[in-house]
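The domain 'Exonuclease' annotation in Swiss-Prot covers 43-207. Swiss-Prot lists D47 to A among its mutagenesis entries, and the accompanying note reads: Loss of 3'-to-5'exoribonuclease activity. Per Swiss-Prot, Mg(2+) 2 binding site is recorded for D47, D147. Look at Swiss-Prot and you will find D47, E49, D199 tagged as Mg(2+) 1 binding site. The mutagenesis experiment E49 to A is recorded by Swiss-Prot, whose note states: Loss of 3'-to-5'exoribonuclease activity. In Swiss-Prot, the entry for mutagenesis L53 to A states: Loss of 3'-to-5'exoribonuclease activity. The structure shown retains the original residue. Here Swiss-Prot describes E146 to A as a published mutagenesis experiment; the accompanying note says: No effect on 3'-to-5'exoribonuclease activity. Among the mutagenesis experiments that Swiss-Prot reports, R178 to A is described with the note: Disruption of homodimerization and loss of 3'-to-5'exoribonuclease activity; when associated with R-179 or A-179. One mutagenesis experiment catalogued in Swiss-Prot, W179 to R, is accompanied by this note: Disruption of homodimerization and loss of 3'-to-5'exoribonuclease activity; when associated with A-178. Residues or ranges marked as active site in Swiss-Prot (evidence: experimental evidence): H194. Recorded in Swiss-Prot as a mutagenesis result, F215 to A carries the remark: Disruption of homodimerization and loss of 3'-to-5'exoribonuclease activity; when associated with A-179.
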Amino acid sequence: MLGGSLGSRLLRGVGGSHGRFGARGVREGGAAMAAGESMAQRMVWVDLEMTGLDIEKDQIIEMACLITDSDLNILAEGPNLIIKQPDELLDSMSDWCKEHHGKSGLTKAVKESTITLQQAEYEFLSFVRQQTPPGLCPLAGNSVHEDKKFLDKYMPQFMKHLHYRIIDVSTVKELCRRWYPEEYEFAPKKAASHRALDDISESIKELQFYRNNIFKKKIDEKKRKIIENGENEKTVS
């Protein structure tokens, strides 16, 4: 049995040490949990340019990716890659694709690229693994269901990392056009550059518009405005 004074000092020391580390551990654990929950709310924005929309024969020729938080703030810009495809496939594209991909310089860039589809998937998968937890963050974009079809087929490991749900800005657009036609007239118009990174940036800006002008304000924001208005009325009176 420990002697009184020595024992009490040792016990106090052990207890104090554990108490301090225990509290710090709780704080660090809480911070880690909050960070994990925050990361789970992120959105994985993707845009593809393809040789066409036929999933049986067409291929991905450009892909870009951005990560935003739940408030649509851009947190990270991922790879923006042009993927090599055979000239025969490019020559068989529709007139629309030949015109727009030719005008944007994408066709020429594809011919000059040395990046394979497998290399591209590895780059994008590495990026989203660094930025998002597995299986929790949804794919986001404009008419992103079309992109998803190609990603499911050609980049299955990338898609396996994401949540099965998607956030499609075009759905919000169509609802806004029907339910809020006056506000819809002020929605940002797409420049139609038909380049992946530009299209993602436009999609994020468009959803920001709908959020700010169509979706109702958060309760806390409403309360703040009510308080501010009340203070202003007191000042005026």
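Yeah, the Cβs are placed from backbone N, Cα and C, and that goes for glycine too.
None of the substitutions listed is reflected here, since the structure keeps the original residues.
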Point to revise | Which same-chain residues, if any, lie at least 6 apart from H194 (active site) yet have Cβ under 8 Å of it | key: E49, H100, H101, S104, L106
Review point. Quick one: Cα separation, D47 (mutagenesis position) versus W179 (mutagenesis position), in Å?
Key: 27
Study note, to complete from the structure: For L53 (mutagenesis position), the spatially nearest of the recorded positions D147, W179, D199, F215, using Cα atoms, is D147
Practice item. Compute the mean position of the Cβ atoms of D47, E49, D199, which form the recorded Mg(2+) 1 site, and then list in sequence order the other residues of that chain whose Cβ is within 8 Å of it. Key: L48, E62, M63, A64, H194, R195, A196, L197, D198, I200
Check your understanding: Could you tell me the C-alpha distance between D147 (Mg(2+) 2 binding site) and D199 (Mg(2+) 1 binding site) in angstrom, no decimals?
Key -> 12
Review point. When the Cα-Cα distance from R178 (mutagenesis position) is computed for each of the recorded positions E146, D199, F215, which gives the smallest value?
Key: F215
Check your understanding: Given the mutagenesis positions E146, R178, W179, F215, and counting only Cβ atoms in the protein chains shown, which has the most within 10 Å of its Cβ?
Key -> E146
